Amino acid sequence: MIMEIPAIKALSRYAQWVIWKKERDTKIPYNPNNGKKASSTDPLAWGDIDEAQAGLVRYGANGLGFVLTKSDPFVFIDLDHVLDENKRVKCEWARQLLKEIKSYTEISPSGDGLHVVVSGKLPDYIKHKTKFDDGSALEVYESGRYMTITGEVFDGRDDIKELDLSILGEFAEHKIETKNAPVQIESATTLDDEAIIDLMKRKGQWPDAPKDGDDWSSLDMSFANRLAFWCGKDIERMDRIFRQSPLMRQKWDRPTAGSTYGRITLKKACDFVDSVYDPALRNESDCPFEPYNEEGGPRNDKEEKDPLWLYKVLLTKGIEVWFDIKLEKYGIKRNNRVDYIAKSSLQQIVFEIIGKTPKNIAVPTYIGAYEPSKPEKWEEEGIKYINLFKPTPLMKVKPVKEMPEIVKNLLLNLFDYDAKSMGLFINWLAFIYQYKERTGVAWIFMGKQGTGKGLLVDLLKKIFEEHMSSNITDANLDSQFNPYLYNKLIVHLNEVSADNRKSRMLVKNRLKTWITDETLYINRKNMKEVEIKNFCNFIINSNETIPVDIEDSDRRFNVIECNNVLKEQEWWTTESYQEILNNAEGFAKYLAGIKVDRSKVNEVVMSEKKKAIVETTESVLKQIAKALTDRDIEWFLDNGLEGVVEKNIVNDFQWEELQEAITTGVIPNKYLMIIVEQILGDSKTITWIKRNIITPYQVGETTVVKMAGKPIRAIVVG
């Protein structure tokens with residue numbers, strides 16, 4: 001298990017994970033939460049390690065990745081093409097480097113390279129990439145890039161070590177620059193040091209003495225940025241003034257990477273700051289940094305008059321932030337997308353914008369609610385809400401009456417030209433598109449591969465975008481976390497496996513709740529459980545014979561058998577796949593133009609395939625009856641009975657009683673109902689059990705027994 005590796009545990013403390021897919025010769029990072037392309041500079045496109053592992057399966061990615069930022073301590077060293085076919089290091093320079101840098105090392109996805117992760121500081125004179133004559137290469141990064149993670153530990157190096165990376169400078173023969181780049185000094189100021197200090201104090205730019213728990217390095221960097229502006233990037237003057245500040249300490253002169261900690265900090269500030277102070281221009285307002293106090297906010301009257309100063313700065317950048325008092329997380333809306341993030345992630349975003357990391361961020365408080373029929377913001381009973389629903393571009397198109405011909409061909413192929421079922425599905429889909437509500441009915445598409453089941457999902461994904469979860473598998477269903485249901489109109493379950501009784505029970509138990517309940521309980525990693533209104537509608541794709549148990553009285557599922565392979569159809573060409581996706585807008589316009597028959601939205605049809613599933617499900621009743629009669633406790637355990645303990649339906653004492661009841665053949669009614677409900681996935685009354693299991697299969701007869709001194713009705717079997 002990858003999470004058992006100490007290095008991965010260390011990296012997992014940071015919500016900087018992505019997934020990646022190999023496209024041609026490039027590994028492209030993707031957002032693990034929505035499957036869209038990610039950026040190594042956008043924290044909203046990342047997730048925690050659990051979200052990344054779930055996204056890896058959900059979106060069919062090739063692997064995991066970790067994004068390096070300025071706020072984490074990690075440096076990534078990539079040794080490319082250094083392994084032979086036996087996974088031995090073949091390059092002398094790489095062997096020497098590995099002798100010096102003993103930290104977490106793993107084999108790269110290609111199998112011929114090594115990745116080393118170190119906790120440390122990369123010297124600024126080290127070039128990011130060095131190529132060698134033998135075709136190998138060395139790359140080093142500490143921010144603005146992502147690294148692939150395989151978990152294939154090399155040479156037992158499974159932990160991240162804190163090291164002095166100035167050792168990289170000893171590889172000069174391998175074309176790594178060891179000369180410090182000249183510093184560009186732009187000084188327009190004629191003021192002396194005391195005048196600069198006085199000016200900074202009056203402008204609220206002078207730091208206070210750090211307190212216990214303060215991040216000294218961040219305070220150093222923030223003050224150095226200000227000095228770069230006020231001193232015109234004159235490093236000597238910046239250094240003299242820094243030494244007079246409350247931040248000065250022994251670390252400032254500590255030798256680091258061929259220089260000193262202080263010099264490196266000042267050099268970074270000069271590289272970061274764009275403009276400088278010029279007394280002749282009186283351009284004090286050009287300083288890119290707000291005055292700050294010990295809390296990281298402005299230290300002047302502005303703070304008292306406008307506590308939301310930082311919130312407004314973010315608004316000018318197209319970013320709206322609020323604190324959700326229900327989730328206890330920060331909501332952030334950017335580019336018409338809403339995400340919930342931790343305070344640390346928000347601080348990282350703020351740092352990228354204003355060059356400092358405030359400890360406190362004053363923003364409005366709301367409760368985020370997904371309400372398609374509500375305005376962007378509203379208030380009810382004194383509580384302020386912000387709407388998390390944002391229509392996609394294809395949810396705002398003008399209606400038309402004709403469906404694109406090629407989309408019609410796809411649907412006819414899927415439904416085997418069954419006009420009635422196809423009409424019901426289109427009506428169901430149009431209802432979701434127009435009214436954005438839960439229908440209470442799910443559609444199951446079964447049969448051969450290559451019939452267009454996945455293509456239909458891809459088409460709908462183009463229309464609904466973030467309002468649709470796709471490629472949810474059994475692994476997701478078996479997890480305690482269910483973020484894929486959060487604020488979704490359509491959920492696609494892919495390749496649902498039901499090769500055993502326990503799998504079918506799991507799927508049925510979950511689906512029964514999700515399809516019919518008015519609300520859902522959402523569990524996400526590192527977030528409070530939250531109850532939300534249920535808008536979910538389900539499309540299930542499966543190649544299994546029985547994806548889910550269905551009873552004769554079922555009113556939840558429509559089942560379609562798909563046997564027409566697309567490549568065998570006369571109308572299909574090599575361009576048809578892309579042509580169908582290109583007609584997503586046309587199909588959206590058609591859905592917008594349909595006059596929905598609300599009376600048929602929940603209609604289900606007993607198709608031949610559904611009838612076969614019902615018959616198979618009914619045979620399970622016989623199996624339950626036989627297991628009861630045989631007092632076969634192992635059959636019940638193999639078919640998921642232990643789930644009653646996991647769900648806290650019974651306590652440990654009751655669990656022992658229940659098992660004993662099965663093995664002795666005297667089963668109290670209350671336990672019999674629990675047993676049958678757990679196996680079938682539906683709540684059953686004792687009357688139903690007698691009518692459907694006991695009487696037809698002659699399981700036993702009703703009696704009265706004493707339990708804990710009290711008379712209890714029971715069934716005697718066997």
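From the backbone N, Cα and C atoms, a Cβ is placed for every residue, glycine too.
Original residues throughout; no substitutions modelled.
Straight from Swiss-Prot, the features:
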| type | residues | note |
| --- | --- | --- |
| MUTAGEN | D78 to A | Complete loss of DNA synthesis activity |
| BINDING | D78, D80, S108, H115 | Mg(2+) binding site |
| MUTAGEN | D80 to A | Complete loss of DNA synthesis activity |
| ACT_SITE | D80 | active site, for polymerase activity |
| MUTAGEN | S108 to A, H or Y | Dramatically reduces both primer extension and primase activities |
| MUTAGEN | H115 to A | Complete loss of DNA synthesis activity |
| ACT_SITE | H115 | active site, for polymerase activity |
| MUTAGEN | E139 to A | Marked decrease in the polymerase activity and complete loss of primase activity |
| ACT_SITE | E139 | active site, for polymerase and primase activities |
| MUTAGEN | R249 to D | Much weaker primase activity. No effect on extension activity |
| MUTAGEN | K251 to D | Much weaker primase activity. No effect on extension activity |
| MUTAGEN | Y261 to A | Much weaker primase activity. No effect on extension activity |
| MUTAGEN | Y261 to A | Complete loss of primase activity. No effect on DNA polymerase activity |
| MUTAGEN | K453 to A | Complete loss dCTPase activity |
| MUTAGEN | R555 to A | 7x weaker dCTPase activity |
Inter-residue C-alpha distance, R555 (mutagenesis position) and Y261 (mutagenesis position) (nearest angstrom): 70
About how far apart, in whole Å, are the alpha carbons (Cα) of D78 (mutagenesis position) and H115 (mutagenesis position)? 5
At the level of the C-alpha atoms, what whole-angstrom distance separates D80 (mutagenesis position) and E139 (mutagenesis position)? 8
Roughly how many Å lie between the Cα atoms of K453 (mutagenesis position) and E139 (mutagenesis position), rounded to a whole value? 43
How far is it from E139 (mutagenesis position) to H115 (mutagenesis position), counting Cα to Cα, in Å? 10
Near S108 (mutagenesis position), which residues of its own chain have a C-beta under 8 A away, given they sit six or more steps off in sequence? D78, D80, L114, H115, T148, T150
Same chain, not part of D78, D80, S108, H115: whose C-beta falls within 8 angstroms of the C-beta centre of the Mg(2+) site? Give them in sequence order. L79, S110, G113, L114, E139, T148
Do you know offhand how many angstrom separate Y261 (mutagenesis position) and K251 (mutagenesis position) by C-alpha? 7
I want to verify one value. Collapsing DSSP to three states, which class is Y261 (mutagenesis position)? helix
If you tally other C-beta atoms within 10 angstroms for each of the mutagenesis positions H115, R249, R555, the top scorer is H115
